[in-house]
Amino acid sequence: MDKEKLDVKIEYCNYAMDSSVENMYVNKVWVQCENENCLKWRLLSSEDSAKVDHDEPWYCFMNTDSRYNNCSISEEDFPEESQLHQCGFKIVYSQLPLGSLVLVKLQNWPSWPGILCPDRFKGKYVTYDPDGNVEEYHIEFLGDPHSRSWIKATFVGHYSITLKPEKCKNKKKWYKSALQEACLLYGYSHEQRLEMCCLSKLQDKSETHDKVAALVKKRKQTSKNNIEKKKPKFRKRKRKAILKCSFENVYSDDALSKENRVVCETEVLLKELEQMLQQALQPTATPDESEEGHGEEINMGEKLSKCSPEAPAGSLFENHYEEDYLVIDGIKLKAGECIEDITNKFKEIDALMSEF
């Protein structure tokens, strides 16, 4: 078979398929059986579809075509959506009611149960294409935790109680909890299901605006309070530093004044001590040289008598001089009250120095 004949045959097949699709589906309507154990799609003629009450459920036994009027009969071959597009057709989905329990087909995920509920931001649960047909649904997915998203109507179908769990590679616990929740909500009414949609509850726009404004105001007040709180802390620390510095200055001033006082008192005591020593030296000092020499001899004699180990301890003369005089560096000093006063002065000086 040459190439020209093959191209002609392919074109003929495409034309035959297009014409068959057109003849089969023009002026006809697909209706889904609402039996939860069936959910098959049946093709109705335009006359039969006109008799369908959209407010009432429809089942397979209501089909006038005897070939497909039982739930046990398999579904008719349904063309791919791309084939319909090539012929200029498109699938139009009827709008599912709010609060419906649905099953969503997701890529790389098992069919996931959810509830049709309003988007709290848009305030609606369905969007339409330019022709006025259903395009997307807002769905809150079941499971722990809930999640929400806008899904194309192509991937949204009725939930069936006979659904068998599919293989789930990831989030197995999440998928299991979603199926359990779907079984629980299956017997609920549409209104009760909407109450379970915690992520999608409608809020008044004015109320939302007020909440946002209150939140912004609260944040401003919080930031303002934080600034006000920070300022006193800074000032308090600054004041503490100033007080500490002042205290140290006062303390240092007190220490200096105390030091000056001790030094002055010590100087006074030293002067008094010097006067006492001068008074103690007066009896031994004589104006003429002969007396000075004589005094020196006496002093030397006293030195020898005191330093000599041979001198008797019980000598009255030495005892008299020991009681009345004290020899320091060869100088004879008056004893008695003068020596006692000098000792007391030294004690006072020691006390002042220890205090300093």
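Placed from the backbone N, Cα and C atoms, the Cβ positions cover glycine too.
Every position carries its original residue.
Under a cutoff of 8 A between CB atoms, and with a sequence separation of 6+ in the same chain, the neighbours of Cys33 (Zn(2+) binding site) are Leu39, Lys40, Trp41, Arg42, Trp58, Tyr59, Cys60, Cys71. If you look up Swiss-Prot, you'll see Cys33, Cys38, Cys60, Cys71 marked as Zn(2+) binding site.
The domain 'PWWP' annotation in Swiss-Prot covers 98-162, and the record cites sequence analysis as its basis. For the domain 'PWWP' (98-162), residue counts in helix, strand and coil come to 3 helix, 29 strand, 33 coil, using DSSP.
One mutagenesis experiment catalogued in Swiss-Prot, Trp30 to Leu, is accompanied by this note: Loss of histone H3K4me3 binding; when associated with F-41. Counting every protein chain shown, the Cβ of Trp30 (mutagenesis position) has 16 other Cβ atoms within 10 Å. Trp30 (mutagenesis position) falls within a strand when secondary structure is assigned with DSSP.
Quoted from Swiss-Prot, the note on the mutagenesis of Trp30 to Met is: Loss of histone H3K4me3 binding; when associated with F-41.
Record note (Swiss-Prot), mutagenesis Trp30 to Ala, Val, Leu, Met, Gly, Ser, Thr, Asn or Gln: Reduced histone H3K4me3 binding. The unchanged residue is displayed.
One mutagenesis experiment named in Swiss-Prot is Trp30 to Cys, Asp, Glu, His, Lys or Arg, and its note says Significantly reduced histone H3K4me3 binding.
Quoted from Swiss-Prot, the note attached to the mutagenesis of Trp30 to Pro states: Loss of histone H3K4me3 binding.
According to Swiss-Prot, the experimentally introduced change Trp41 to Phe is described as follows: Significantly reduced histone H3K4me3 binding. Loss of histone H3K4me3 binding; when associated with L-30 or M-30. DSSP assigns Trp41 (mutagenesis position) to a strand in the three-state reduction.
With a cut-off of 8 Å between CB atoms and residues at least 6 apart in sequence, the same chain places Trp30, Trp41 near Phe78 (mutagenesis position), listed in sequence order. The annotation that Swiss-Prot gives for the mutagenesis experiment Phe78 to Ser, Ile, Pro, Asp, Glu, His, Arg or Gln reads: Little effect on histone H3K4me3 binding.
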Practice task
Kindly assign Phe78 (mutagenesis position) to one of the three DSSP-derived states: helix, strand or coil.
Solution key: coil
Exercise for the section: Using a 10 angstroms cut-off on Cβ to Cβ distances, just flag whichever of Cys38, Cys60, Cys71 is the loneliest among these binding-site residues. Expected result: Cys71
Fill in the blank from the handout: Taking all protein chains shown into account, the Cβ-based neighbour count within 10 Å for Trp41 (mutagenesis position) is 14
